[in-house]
Amino acid sequence: MEEGRLHRVMLSCGYSFTYARNLPEKAILYSQNCQQGYYTKEYTTVAGDVKIALIIRADPFIELPIAYILELPEQFKDRLMPHISLEGFLCYVEQMEADWDSNNLEDTYREVDAQIQRTLVNSVSAAMEGSNDKKELEGEFTAYWRPSESLFVLSNANRSTRLKTFISQSVRPNGSSQVEYITVEESSPENSGKVISAWLKLRYLPKNSLKEYHISTHYISVNPSRVAGMKWPPASFRDLLSWLGKADHNAKNKVVEYIKKEGKKRYVFLFDVLKQDTFGIYVEFDLKSIDLKRYKHSAKNSTAKLSTVLGGKSVCSMYQRLGVVRADIETLLSRNTRREGSAKLSEKRIALVGCGTIGGYLAELLLRNGAGCGKGHLHLYDDDLYKPSNFGRHTLSAHDFGRYKSLSLARKLKDSVHLPTQIIGFEKQFSIRADLMQKYDIIIDATGRPPVSKRMASIVRTIALEKRPKIIHAFNDGNGRASKVFIDDGRSCYGCMVSNPEKYRNGIDSRFCHIDISREKNKNCGSTYTPYDAAVSNITASLTQMAVLSTLDPELKWTYSEHMLEGGRSLKSQFLPRQPNCPICNEYE
């Protein structure tokens with residue numbers, strides 16, 4: 001029934017059903033399978049007709065069809081066209097981001113038909129006239145580059161940085177060759193054996209896979225006059241120089257000048273195309289076929305001559321297109337960037353006190369927001385050992401049984417990233433002293449112990465306000481029934497929170513007063529715990545992450561937040577007022 005409905009819709013849009021055996025034999029959809037077929041249609045453009053085949057997905061209601069180009073005007077063969085891959089697939093919509101009425105098949109496929117027409121018109125216009133070609137290709141230019149290998153940039157590369165590249169070459173278990181290029185800034189912390197070794201380890205590359213030499217690497221900005229409609233991707237170094245000559249002759253001259261000046265055998269060039277992305281190449285020259293020293297001190301007009309010579313088959317012995325992947329610290333943290341005007345977590349001195357369930361989850365969240373990855377540092381405090389009984393509620397593995405949680409967690413964080421970090425674990429309790437506390441910008445109390453929280457709230461008030469760190473108390477309440485986070489920025493304290501007569505009775509949240517909290521705990525000599533799953537601790541860690549990040553904004557929006565899993569409704573985030581009966585605040589008035 002649905003197939004018949006879809007068939008009628010496609011016919012109404014001007015499509016006809018074509019068996020795969022009747023398609024052009026060069027098309028990747030061609031097949032002798034007598035049962036297989038596709039809906040095809042010719043779309044009109046100023047350059048001629050474009051024939052499209054639609055590949056209908058398993059569920060046409062929630063999956064849009066794939067558009068494949070069967071026939072394209074001859075003038076566009078091997079040319080770069082926006083939204084058309086080299087294999088011939090047309091990207092007419094970003095399906096994962098799109099929204100449509102999945103219950104209205106007719107309107108959905110009519111819109112697909114119209115969108116394909118619009119996309120083809122824009123693509124042809126860009127290829128023929130350069131009309132909005134940079135905009136049409138934005139974000140997808142390098143998708144048509146077709147690299148043979150990957151190059152990972154571990155430093156923040158730009159035109160002003162001096163770069164060098166290492167090559168890792170090894171053999172996969174199936175016998176195929178595995179090559180990876182690794183680029184770093186010469187004067188950066190990433191240019192060290194420790195960082196490179198960490199990268200190889202994380203990438204499961206053998207230590208001995210690294211070649212002994214490094215390659216001269218240059219970062220070149222390209223401001224192309226146009227990008228669409230040109231032959232792409234360049235199949236040789238000669239073709240690349242030809243493309244640069246048409247797109248941006250200054251960039252081409254820089255490439256030749258670097259080779260002329262240095263006279264080396266091997267080069268890596270990274271091309272940063274304006275408003276597009278970065279792609280790279282590796283070239284190797286046969287120095288027996290060309291004496292580069294002859295050109296080093298020659299006249300400026302020799303650049304054009306050298307350009308012609310370098311493109312020769314006997315001179316350029318190797319040419320590889322490289323896919324450039326940025327893996328520097330800014331890229332790693334780019335999706336967690338705060339609003340403009342906010343401080344960076346990587347610059348903050350942070351102490352995480354308590355590396356149990358909450359602290360374990362929180363530490364990983366903090367790292368991914370930059371903690372310990374810049375000028376600041378992340379210190380982890382806990383004197384507790386990690387036991388098998390902790391496994392169900394912790395991020396650590398069986399490898400860490402019998403080891404200090406703080407040390408194991410610090411090692412896990414450092415091993416999860418290839419770049420240098422300032423993360424240190426201390427196998428001891430945090431000493432609640434004013435001189436130690438003021439060495440930090442943010443202190444996170446994840447102990448879940450009221451005596452620790454009250455003592456921190458008291459001692460921090462002996463520090464002058466301008467030198468005082470922000471204290472963030474994170475804890476599960478009601479034996480796992482609630483997640484709570486409180487930011488002590490000086491206006492109220494932990495004591496104020498538990499002294500509020502409207503919400504607390506004898507230090508216990510009034511919503512949990514009817515529960516026999518003590519009875520639910522498992523108590524042994526030297527060990528007390530409450531059995532509940534890790535979900536509440538995950539939530540508390542996430543709330544604490546929000547609290548930490550909110551302290552980076554110019555102004556705090558709240559100091560208290562909670563999430564109730566059972567026992568009542570969650571209160572909205574708010575500023576907790578100072579309580580006149582708070583013993584801590586009253587002591588320091």
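Each residue, glycine too, has its Cβ placed from N, Cα and C.
Secondary structure at Cys91 (mutagenesis position), as computed by DSSP, is coil. Same-chain residues at least 6 positions away in sequence with a Cβ under 8 Å from that of Cys91 (mutagenesis position) are, in sequence order, His83, Ile84, Ser85, Thr119, Glu140. The annotation active site, for E2-like domain is assigned in Swiss-Prot to Cys91.
Per Swiss-Prot, active site, for E1-like domain is recorded for Cys493 (among others). Cβ-based neighbour count (10 Å, all protein chains) for Cys493 (active site, for E1-like domain) stands at 29.
As annotated by Swiss-Prot, active site, for E1-like domain applies to Cys496 (among others), with the evidence given as a curator's inference. Sequence-distant neighbours of Cys496 (active site, for E1-like domain): residues of the same chain at least 6 apart with a C-beta under 8 Å from its C-beta are Leu576, Pro577, Arg578, Gln579, Cys582, Ile584, Cys585.
Neighbour density for Cys513 (active site, for E1-like domain): within 10 A of its CB lie 12 other CB atoms from the protein chains shown. Here Swiss-Prot flags Cys513 (among others) as active site, for E1-like domain, drawing on a curator's inference.
Per Swiss-Prot, mutagenesis Cys91 to Ala is noted as: Loss of defense against phage lambda (partial), T4, T5 and T6 but not T2 or P1. No longer conjugates DncV to cellular proteins.
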Conformational class of Cys493 (active site, for E1-like domain) under the three-state DSSP mapping: coil
Spatial separation of Cys513 (active site, for E1-like domain) from Cys493 (active site, for E1-like domain) - C-alpha basis, Å: 22
